[in-house]
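Q: Copying in the features that Swiss-Prot gives for the protein in this structure:
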type	residues	note
BINDING	HIS115, HIS117, HIS178	Zn(2+) 1 binding site
BINDING	ASP119, CYS197, HIS239	Zn(2+) 2 binding site
BINDING	LYS200, ASN209	substrate binding site
MUTAGEN	HIS57 to Tyr	Inactivates the enzyme
MUTAGEN	ASP110 to Asn	No change in activity
MUTAGEN	HIS117 to Tyr	Inactivates the enzyme
MUTAGEN	ASP119 to Asn or Glu	Inactivates the enzyme
MUTAGEN	GLU241 to Gln	No change in activity
Amino acid sequence: MKNTLLKLGVCVSLLGITPFVSTISSVQAERTVEHKVIKNETGTISISQLNKNVWVHTELGYFSGEAVPSNGLVLNTSKGLVLVDSSWDDKLTKELIEMVEKKFKKRVTDVIITHAHADRIGGMKTLKERGIKAHSTALTAELAKKNGYEEPLGDLQSVTNLKFGNMKVETFYPGKGHTEDNIVVWLPQYQILAGGCLVKSASSKDLGNVADAYVNEWSTSIENVLKRYGNINLVVPGHGEVGDRGLLLHTLDLLK
């Protein structure tokens, strides 16, 4: 999220088939992927298909008086639905859960929280009320409590390998960056990285909200992600359009 906020374009559109294009100067990558996008009636929540079992969820929240879209993932597993990140608040999170449960005819069983800012953790009360397991690092749980949120489980280590039905998931803490607790989520079967707010979109012109950032350590953390995941297919940033590993390189450029 931002203090000096860029106006970000919503990375979804009306129900139908829509292309998204990612162009990053750091690499040659210019990618167009056709995918289904489903929106709620008010346009505040959208889910965008990356493949059969992985969708991006995007909610429009407000920061410093401006509408800002925030991304997470919906994982359609054989044992239920798993979200990467909740949403800005309980109302949006509740509607998101109801939307995906209706779409996939499965319950949301688990959520992975990537850091303790409102756009990730704002729906913790709703998750607790619904008996949904909210996984996080111990540091994120500590910061959540400090910031007045319900605490997630705090069960994730620096590297944690999880399996939800037929879906393998790895969480990785690469070091400090956007926040001291930011993690990324890796889907090895699909080579998809959920970069959260550690990774900037192609349209980002600056680092955005650095109130809780560790700018001097951010580059090292991005490099740690690049070293660990050399075969990235798609990258989902915390805000803005989906791209490829070039988004990591673009983030490094912004940090120079």
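Residue numbering: from 1, along the chain as shown.
The backbone N, Cα and C atoms fix where each Cβ goes, glycine too.
No substitution from the list is modelled in this structure, which keeps its original residues.
Computed from a predicted structure; not experimentally measured.
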Q: So, in DSSP terms, is ASP119 (mutagenesis position) helix, strand, or coil?
A: helix
Q: Starting from the Cα of LYS200 (substrate binding site), work out which of the recorded positions (HIS57, ASP110, HIS115, ASP119, HIS239) are within 10 Å.
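A: Matched recorded positions: HIS239, sequence order.
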Q: Roughly how many Å lie between the Cα atoms of HIS239 (Zn(2+) 2 binding site) and HIS178 (Zn(2+) 1 binding site), rounded to a whole value?
A: 13
Q: What three-state class does DSSP give GLU241 (mutagenesis position)?
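A: Assignment for GLU241 (mutagenesis position) reads coil.
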Q: Across all the protein chains here, work out how many other Cβ atoms are within 10 Å of the Cβ of HIS117 (mutagenesis position).
A: 28
Q: Quick check on the mutagenesis positions: of ASP110, ASP119, GLU241, whose CB has the lowest count of neighbouring CB atoms inside 10 Å?
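A: Counting other Cβ atoms within 10 Å of each of the mutagenesis positions ASP110, ASP119, GLU241 gives the minimum at ASP110.
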Q: Taking the Cα of HIS178 (Zn(2+) 1 binding site) as the centre, which of the recorded positions listed as HIS57, ASP110, ASP119, CYS197, ASN209, GLU241 lie within 10 Å of it?
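A: Among HIS57, ASP110, ASP119, CYS197, ASN209, GLU241, the ones whose Cα sits within 10 Å of that of HIS178 (Zn(2+) 1 binding site) are CYS197, ASN209.
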